[in-house]
Amino acid sequence: MTGYQPHPWHLVEPSPWPLVGGSAAFTLTVGLVMWFHYNSISLMILGLVMIVATMIQWWRDVIREATFQGCHTSYVLSGLRRGMVLFIVSEVFFFLAFFWAFFHSSLAPTVELGVTWPPVGVHPLNAFAVPLLNTAVLLSSGVTVTWAHHALMEGKRTEAIQSLAITVMLGLYFTGLQAWEYYEAPFTIADSVYGSTFFVATGFHGLHVIIGSTFLMVCLGRQVFYHYTSSHHFGFEAAAWYWHFVDVVWLFLYVCIYWWGS
């Protein structure tokens, strides 16, 4: 067999990962219910481990098909790009719901909140302290990931590795600052609708930063092991798009919730 096929598409081989991933998601869901109602975390941890293992194995297969088997033709890459764009659009609407909840409560505070915003008794964080530093850190990481992209397209391998490493470190630094800010916050998620919307919106953004940092760490490892070329590096492009999306969401969070909302 020559491996010839009369079309440019990649027809994937039968894979166990969709079935395993669905089972893992079900296990995690049941585990969350067990944690909420019975304070038992064993099933939830099992579900998390199964999901992480499935993600690693599945993406390992995708990397092998793209890098070592050459299955990702220009047509396949076009589909992947459109899929990533649609995924980011879905994430935009995900965060739109949190902003809607925040403005629904803040633009017309109810009597229960003291007809004021922030609610009576809630002392918001200083927008010009740690949040401003976090803004500078995340915007700087956006610059360094763009630097890495240009270095990669120009074939400057060492420069791409260095700038990617700086981006990852800035992402981890942001996460550390966010965790410290949560620890020092004078209110909790249970303190009125302000605490709920604040921690849910910024918490999910923090989760996206962790996911994006992990994505970029994988890209850094792949760059070290010569997986990318100047013309074939969609994995990194997707990570860069995702990271810029995280940057933009943070700017809206900072302006709306930290600055205007306080």
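Placed from the backbone N, Cα and C atoms, the Cβ positions cover glycine too.
At each noted site, the model still has the original residue.
Swiss-Prot gives this note for the natural variant P6 to S: In strain: Bf-H09. Remark: P6 (variant position) has no non-local neighbours by Cβ distance under 8 Å and separation of at least 6 in sequence.
DSSP assigns V52 (variant position) to a helix in the three-state reduction. According to Swiss-Prot, the natural variant V52 to I carries this note: In strain: Bf-M01 and Bf-H10.
Quoted from Swiss-Prot for the published natural variant A160 to V: In strain: Bf-H07. Under a cutoff of 8 A between CB atoms, and with a sequence separation of 6+ in the same chain, the neighbours of A160 (variant position) are A148, A151, L152, Q223, Y228.
Remark: I210 (variant position) has T175 as non-local neighbours, by Cβ distance under 8 Å and separation of at least 6 in sequence. Listed in Swiss-Prot as a natural variant, I210 to V is described as follows: In strain: Bf-H03 and Bf-H04.
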Cβ neighbours within the same chain of V52 (variant position) - under 8 Å, at least six residues apart: none
Local backbone state of P6 (variant position), from DSSP in three classes: coil
